[in-house]
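Listed features, source Swiss-Prot:
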{"type": "MUTAGEN", "residues": "C6 to S", "note": "Complete loss of transactivation"}
{"type": "MUTAGEN", "residues": "C9 to S", "note": "Complete loss of transactivation"}
{"type": "MUTAGEN", "residues": "C23 to S", "note": "Complete loss of transactivation"}
Amino acid sequence: MNLRLCSGCRHNGIVSEQGYEYCIFCESVFQKCTKVQKKSNFHVSNKLIHLRNVLRRLLSHQCSGEIISELLDIMEKNQISTDDVDANFVSSFLKANERINKKDYKLVFEIINQVKDEKLNLSTEKINEVVEIFKHLVFFCQENTPSKTINYSFFLDKIFDITSVTKNLKPQTVKNYTKNNSNQLVWENFLAHMRSKKRVTMVEDYGHEYVFVDERFSTCSLEV
């Protein structure tokens, strides 16, 4: 998928759907015809807008440098390696820090990225790959799962891993292990769906050959 230039924000962020186009950067929607669109298309549009916000956040430094320094001091005091920093550790730190009002997974991802001092591989080509896989995932969840909501931190970590954007943004596990296993099951079913779709339609990997490699994911522990 090639992202075209948006006439509004002048970024290469135009994604085409049947009957309309939208920009993942400035959220502009451009109607191509008067046909009423399916609700699912606009559902995907909203999800991609949120994805845009996540990608922008990961490439920014909105978190105060004082907060990062404080976290690094705690790590040094307790001899905690950057390799051991995950979403659970950062979330616990944020909950104990009264100076931070908004504690969401985007902030957690940003802090992990800064603490590990990692340069994310988010070139235009990589962004295209992430957007394409995420779009198929949203459609799959919409058609095959009871809930239309998506655990962004869980699935973006999976997508970032297979696209080699980063392996460091590990999501926070939840106390409900059934929910963790359910997300893993959805991901594995999505990969199986994409492999099956490839065989049926003879589409050449959607430009993402790695999506169809069996050994890239582990077996889900949820019995069905």
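Glycine too: its Cβ is placed from the backbone N, Cα and C atoms.
Here the original residues stay in place, and none of the substitutions has been built in.
Between the C-alpha atoms of C6 (mutagenesis position) and C23 (mutagenesis position), the distance comes to 7 Å. Cβ crowding, taken as the number of other Cβ atoms within 10 Å, peaks at C6 among the mutagenesis positions C6, C9. Rounded to a whole number, the C-alpha distance linking C9 (mutagenesis position) with C23 (mutagenesis position) is 9 angstrom. Within 10 Å of the C-beta of C23 (mutagenesis position) there are 24 other C-beta atoms, taking all protein chains into account.
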